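Written below as structure tokens is the structure these notes are about.
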Amino acid sequence: VHLTGDEKSAVAALWGKVNVEEVGGEALGRLLVVYPWTQRFFESFGALSSPDAVMGNPKVKAHGKKVLGAFSDGLAHLDNLKGTFAQLSELHCDKLHVDPENFRLLGNVLVCVLARNFGKEFTPLLQAAFQKVVAGVATALAHKYH
């Protein structure tokens, strides 16, 4: 991912304020509500029958935290996203058979959640930088599929 020095600084500064557990749970929950076909990968999570059930599901929240933990690792290694996400790419491709388009969808949902949580602080320039990052992460996660 190519970010300018200013973009890297802005992304890092905002990410330092992110509550990974809260934002991760909301982002994954919204993915499952907005794109319900993604729920098939989470059948073991129990109740996903309504938006309230999804958003209140402790397994969704826990996995969302785990996902954003991995995203945090990516932010620390922006110059080597493919290497950083190689094992996760292999897992999601070979064992879980996740459609790689879902990575792009989750990235876009994450950007929406960040905008909702940070309001005016999440400027259009910061959004543009985060869009580059989530696109890079999605590409890295889809790498094993190619």
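From the backbone N, Cα and C atoms, a Cβ is placed for every residue, glycine too.
Under the DSSP three-state reduction, H63 (heme b binding site) is assigned to helix. The Cβ neighbour count for H63 (heme b binding site), using a 10 Å radius and every protein chain shown, is 18. Sequence annotations record features per position, and here Swiss-Prot assigns heme b binding site to H63, H92.
Summarising the annotation, Swiss-Prot assigns domain 'Globin' to 2-146.
While the structure shown retains the original residue, Swiss-Prot records the natural variant K120 to N with this note: In allelic sequence. Cβ neighbours within 10 Å of K120 (variant position), excluding its own Cβ and spanning all shown chains: 6.
Look at K120 (variant position): DSSP puts it in a helix.
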